[in-house]
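These come from Swiss-Prot:
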type	residues	note
ACT_SITE	His126	active site, proton donor/acceptor
ACT_SITE	Cys187	active site, acyl-thioester intermediate
MUTAGEN	Ser59 to Gly	Decreases sortase-mediated cell wall protein anchoring
MUTAGEN	Ile61 to Ala	Decreases sortase-mediated cell wall protein anchoring
MUTAGEN	Cys187 to Ala	Loss of activity
Amino acid sequence: MNKQRIYSIVAILLFVVGGVLIGKPFYDGYQAEKKQTENVQAVQKMDYEKHETEFVDASKIDQPDLAEVANASLDKKQVIGRISIPSVSLELPVLKSSTEKNLLSGAATVKENQVMGKGNYALAGHNMSKKGVLFSDIASLKKGDKIYLYDNENEYEYAVTGVSEVTPDKWEVVEDHGKDEITLITCVSVKDNSKRYVVAGDLVGTKAKK
């Protein structure tokens, strides 16, 4: 085999490998979005579990990659509701407690004994730095944007009051503040776990779910 042929084969192999490396993140992102859509469709008309939430320290959970999100299996026994944010086209299951497994499939509760529409309803979600996947888009929310929670009986409507950036030790953001509100928390990026984006919103209405 002459040198020219060897060079050609090596060049082709490098091209193929390069294409795979470049294309894999896009493929994983597509699969993650597809899995998320399937999860939402699966929970939209199901009977949700009771609000029996527990505290799990999510700060000790490693940041997953898109392939892990795409391959995660939704545990329907953990689903207690659904969250919808129309302004960023977000639709996710709400799962009880921020376990590693639950955070791969949707938004997860942060505190013990959380009840939708009462006190500070806090939810955590991964920022995958990929539009349309989990909590990647919540930092772009604006004051007045609507957030909707759903359980078996009701739709809870919240209006965003602000978005801030805090360090992970600022647990006061999820504490009750004497009003009915919502708090959404995520890392600032898939590569940066040193700070959190925090979205705050006030409850503006509750009505029976259609």
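Just so it is clear, glycine is given a Cβ too, placed from its N, Cα and C backbone atoms.
Substitutions noted, but not modelled.
Other Cβ atoms within 10 Å of the Cβ of Cys187 (mutagenesis position) number 24 in total over all chains.
His126 (active site, proton donor/acceptor) carries neither a helix nor a strand DSSP state and counts as coil. Taking the Cβ of Ile61 (mutagenesis position) as reference, residues of its chain lying under 8 Å away and at least six apart in sequence are, in sequence order, Ser98, Glu100, Leu103.
Around the Cβ of His126 (active site, proton donor/acceptor), a 10 Å sphere holds 24 further Cβ atoms from the protein chains shown.
Counting in whole angstrom, Cys187 (mutagenesis position) lies 7 from His126 (active site, proton donor/acceptor) by their C-alpha atoms.
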